[in-house]
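What Swiss-Prot shows for this protein is this:
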BINDING   CYS27, CYS207, HIS237, GLU241  Zn(2+) binding site
BINDING   LYS272  ATP binding site
VARIANT   VAL280 to Ile  In strain: ATCC 49503
VARIANT   THR332 to Asn  In strain: ATCC 49503
VARIANT   ILE392 to Val  In strain: ATCC 49503
VARIANT   ARG432 to Gln  In strain: ATCC 49503 and NCTC 11638
VARIANT   ASP434 to Asn  In strain: NCTC 11638
Amino acid sequence: MFIYDTKLKQKVPFEPLVQNKANIYVCGPTVYDDAHLGHARSAIAFDLLRRTLELSGYEVMLVRNFTDIDDKIINKALKENKSIQELSSIYIESYTRDLNALNVKKPSLEPKASEYLDAMVGMIETLLEKNIAYQVSNGDIYLDTSKDKDYGSLSVHNSSIEFGRIGLVQEKRLEQDFVLWKSYKGDNDVGFDSPLGKGRPGWHIECSSMVFETLALTNTPYQIDIHAGGADLLFPHHENEACQTRCAFGVELAKYWMHNGFVNINNEKMSKSLGNSFFVKDALKNYDGEILRNYLLGVHYRSVLNFNEEDLLVSKKRLDKIYRLKQRVLGTLGGINPNFKKEILECMQDDLNVSKALSVLESMLSSTNEKLDQNPKNKALKGEILANLKFIEELLGIGFKDPSAYFQLGVSESEKQEIENKIEERKRAKERKDFLKADSIREELLKQKIALMDTPQGTIWEKFF
């Protein structure tokens, strides 16, 4: 298994800290709004990583957090006259619904930052004791990055423009010094009583503490195998996580760092500041979650994905082929490449090379259908074919529906009954040899985007886009 390590900037063999086990921490959302396609892409990318590792024989522990203490949450909660707990719980539920619709496997653990305040305070106390952290006059506590000789080694970022994003404070020793603890500033602020005084943790200390509490190994030079997240988190978030972990514990946070690429909308980076965010819940109004998942996984996870509906509909054809084959093999069977599972898994073991994996999948679908055409009555390989289709489901998280349910997505029960009535009416017209009437019914349904297919078992139908 090979993965691309952001820190080394190259593909490297995956060699876990504990044989046949993989510990992964994925930075989850700050829960002050609904999930957008960038959140969905990150979740799907590392869901693919997890599935690939599991099918390669690893026991995977994947933790994805919720940041439920943050300035954005506080500001929105104040604006909407809610507590931060009320607001964050709304968006945690929304995020969970969206990811369930995208068939993302539930993490092993989903810690909330608010549940690990003691660990955060303890880590900050350690940094103060080591004289690596310092307090300014308003009570805020910062980490002195000059004490970490390896600061910047992950992101190779030293741009003053980037440091400007962090915000300049007059008493900070260096521009890149980052806040560990924000002291309580009075009304409209949120604070928790602690040995550090009343206040709340900074963003970066939250994730490091949760890694340490949920996944960290003892007596190793690294705390976990893989730390993952979106490319936008590389700096300053992941750089600062790595820094404070070295300073507090004398170890590296992760052996490997993985980052997924951005989602662009009309060739422009998707962001709330640009007003072009595309929420998952809105996309799900137009497309089934499996169709959306199939599209988002179709571009290599490290590449930028330029979202557009034309490409989404093109990618849906791949999903159609999977279900078309599944539909055929459930009744009529033929042969399939016996090395298919090995070949497609090897593609995914090469830094999640999904493009190559999908090429192997396309080849399998094509060759299997050809064999079915040549020998439609061969049932000897039914188990093998269905097992390979099941493998696609487990590896890529697609192809798990019943074919009839997939091809009839977006059709209500009352509409289904009307279609079945029309099919029965058409059948009677053909029995009377009233072929004009039969053709008119077919044309009528086509206008409703319903295609009819006559098979030896009877007429079946499907909805098209």
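Start at 1 and count along the chain as shown; that gives each residue its number.
Glycine is treated like the rest: Cβ placed from N, Cα and C.
Here the original residues are kept at every noted site.
Context for these features, please: burial, neighbours, distances.
For HIS237 (Zn(2+) binding site), the same-chain residues that are 6 or more apart in sequence and have a Cβ closer than 8 Å to its Cβ are CYS27, TRP203, HIS204, CYS207, GLY229. According to its DSSP assignment, HIS237 (Zn(2+) binding site) is helical.
Other Cβ atoms within 10 Å of the Cβ of VAL280 (variant position), summed over all protein chains shown, number 25.
Note: ILE392 (variant position) has non-local neighbours ILE322, ILE344, LEU361, ILE398, GLY399, i.e. same-chain residues 6+ apart with C-beta under 8 A of its own C-beta.
For ARG432 (variant position), no same-chain residue lying six or more positions away in sequence has a CB closer than 8 A to its CB.
Counting Cβ atoms from all protein chains shown, ASP434 (variant position) has 13 others lying within 10 Å of its own Cβ. ASP434 (variant position) carries neither a helix nor a strand DSSP state and counts as coil.
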Please give me the CB contact count at 10 A for GLU241 (Zn(2+) binding site), counting all chains in the structure.
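GLU241 (Zn(2+) binding site): 27 neighbouring Cβ atoms within 10 Å.
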If you count the other Cβ atoms within 10 Å of each Cβ, which of the binding-site residues CYS27, CYS207 comes out on top?
CYS207
Taking DSSP as the reference, which of helix, strand or coil describes CYS27 (Zn(2+) binding site)?
coil
DSSP secondary structure for VAL280 (variant position), reduced to helix/strand/coil, please.
helix
